[in-house]
Amino acid sequence: MYRWLTKVLGTILRLCERPAPGARALLKRRRSSSSLFSTAVDTDEIPAKRPRLDCFIHQVKNSLYNAASLFGFPFQLTTKPMVSSACNGTRNVAPSGEVFSNSPSCELTTSGSCSSMLKLGNKSPNGISDYPKIRVTVARDQPRRVLPSFGFTLKSEGYNRRPSGRRHSKSNPESSLPWKPQEQGVTEMISEEGGKGARRPHCTVEEGVQKDEREKYLKLLERLKEGAHGSTFPPAVSHHSSQRTQMDTLKTKGWMEEQNHGVRTTHLVPKQYRVVETRGPLCSVRSEKRYSKGKADTEKVVGLRFEKDGTRGHQLEPDLSEEVSARLRLGSGSNGLLRRKISVLEAKEKNFPSKEKDRRTEDLFELTEDMEKEISNALGHGPPDEILSSAFKLRITRGDIQTLKNYHWLNDEVINFYMNLLVERSKKQGYPALHALSTFFYPKLKSGGYQAVKRWTKGVNLFDQELVLVPIHRKVHWSLVVMDLRKKCLKYLDSMGQKGHRICEILLQYLQDESKTKRNTDLNLLEWTHYSMKPHEIPQQLNGSDCGMFTCKYADYISRDKPITFTQHQMPLFRKKMVWEILHQQLL
C-alpha cells in the first residue's frame, strides 16, 4: 500500500517539475446529454488532449481500480466513452453523468429505431487502460405510430393509397392507439394465382385479423356517426369531382408490401386498430384462401338460412343471430358449436325444394383459363391511368380496376359503372324496369337540397320505373337504398347492420319534390313506408373491406327480383367476375 502511494506521489511530482508546453491541443467540446444519440455529424474536428496528460489520467484510474480491487470495494468508472452509432456512423460522447458499472455488459434503452454498441477492451486507444470489458447496447424502440382508416388497418394502414387521385378515405379515428414494437422481418413468396410452392410463416400480425376486423370497422363507423351528430371529429374523406376511394383507411404504414414477381417483404407489426393508412391490411391470396376454406361450408349453410328466412319471415331470427355470432367466433375455438349447427342445418337443407337448390347453384360459377388470364393482366402492373374500359360516359382505368383486388375498397367509378351495367341488363325481357342514381347523388341532395339535383333526372321519369337504386357513401362505408315504386316502400340495406331511417326520410322527401315538379301532384306519404333491413335478413360482411362489394351484389340480386343468398366467402370470386364484366361491359 505504501509503495503504491509513493509511486503515485512520485509521478505527480515529476509531472509538476516539467515546464508547460508552448501550445496545448484544444479539448473536444462536451456534448449535452440531449445530443447523446443525435444523428447529426459534428463537423468540428478538434485535436485530442496531449498524450502525456491522457497517459497520466489513465494511470491514476488504473491505480484507483487496482486499489479498489485490493480492498474489495466496488469501483465505478465515470468516464466519457466514445459511442459508435450503428445507424449513422457518427461518434457520440456520453455525458459525464453517465455511470457504467464494471459488470460484463450494460444495456441502455432510448427512443429511436437504431442500436448503438459500445465496447471498451482491455486496452484504450493509447494502449494503457486494462479495466474490464464493458458492452453497452442502446436499443431504440420502434416509435409509436399514428395512422390515418380502413387501419384495415390496416394496414396501414395508411392502404398504396387509392389510385388515380379519387375521393380518398384518409384517416381512421382509432389511429391514436399505439403500436406494440416488434422486431421481425419476413420475406414471403406468394403466387398471385395461389400456387403451391409457398408456405406462410406464422405471423403475429395476421393472428385474428379476420376475427377482429369487422368489430374494429364497426367501431370506426360508430365514431364517424358521432362526428356526424355535431362532434368535432375530423372528416375522414376528402372529395374529388370524379370519384371516391376508400383503401386508405385499412392499411398501415408498418405493413409495407411489394408485389414484384410474386415476392412480398412484410415488416411484421402487430395490427392494432389504427386506421392507418391503414395500407391497411392487405392479406395475401393464400391468407384469403385459408380464411375462406375454413368458413366455406358454414357460410354455405348460413346462406340457406338467409334464403329460407325470405319465405318464413321472422321465424328464424333467434337461430340466425346465433349463427351469425358463431361465424364471428370462428377463429376463437367454437368449432364444436359450429359442427352441431351445421349438422342441424344440413338436415333441414334436405327438405328444401329443388327450386331452392337450383337458385343456389346460380352462384357456383367457375372462370375459364382465358378469363383468369385476362383478369390477372388487368389487375397486374401497368400505368394506373391506362383506360381499360369506356362506356356510359365513364372511363375505367387500371387504377380503378385494381380496387377490385381482394381486401381493397371500391371507388365511385367502379360502383357507378356496375350500376349502369345493371340498368342495361334490365332493358331485357323478364327484368323489372330499373334506374340507378349516381354515387354522388345523395351527398349532393343532402348538402344542397332538391334544387341541387333537380336536373339529375332530366329525360328520366322515376315514376315510370319499378325500382330505383341509390348507392350511399358515408365517409368510409357503402350501403344501398332501394326505392320500390311497385310497393311504395324504401329499403335500406347495410352490410354492417346499421340503420338508415334518416337517409330514407331524405330520399322520400326527394320523391315528393320530384313528383310535384314532374307530375304536378303530391305523393300520399301515408301510403309510403321505409325500412332498414336487419342483420339477420341480409348477408353481413365479416371484414372491413367488402362493403362496396356487398352493395353491388345487393343491387344485382334485387334487380333480378331474386332472394339475396350470397355469402362472405364468395366475395373473391365476385371481385374477379366484376373485373371481367367491366372489361367486357356485360354481366355474366
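Cβ atoms are placed via backbone N, Cα and C, with glycine included.
HIS477 (active site): 27 other CB atoms within 10 A of its CB, across all protein chains. In the three-state DSSP scheme, HIS477 (active site) falls into the coil class. Summarising the annotation, Swiss-Prot assigns active site to HIS477 (among others).
Swiss-Prot lists ASP494 (among others) with the feature active site, giving similarity to another entry as the kind of evidence. DSSP classifies ASP494 (active site) as coil under the three-state reduction. Neighbour density for ASP494 (active site): within 10 A of its CB lie 28 other CB atoms from the protein chains shown.
Annotation comment: Swiss-Prot describes CYS547 as active site, nucleophile. DSSP classifies CYS547 (mutagenesis position) as helix under the three-state reduction. Sequence-distant contacts of CYS547 (mutagenesis position), defined by Cβ-Cβ distance under 8 angstroms and a gap of at least six in the same chain, are TRP409, HIS477, TRP478, SER479, SER495, MET496, GLN541.
The mutagenesis experiment CYS547 to Ser is recorded by Swiss-Prot, whose note states: Abolishes protease activity.
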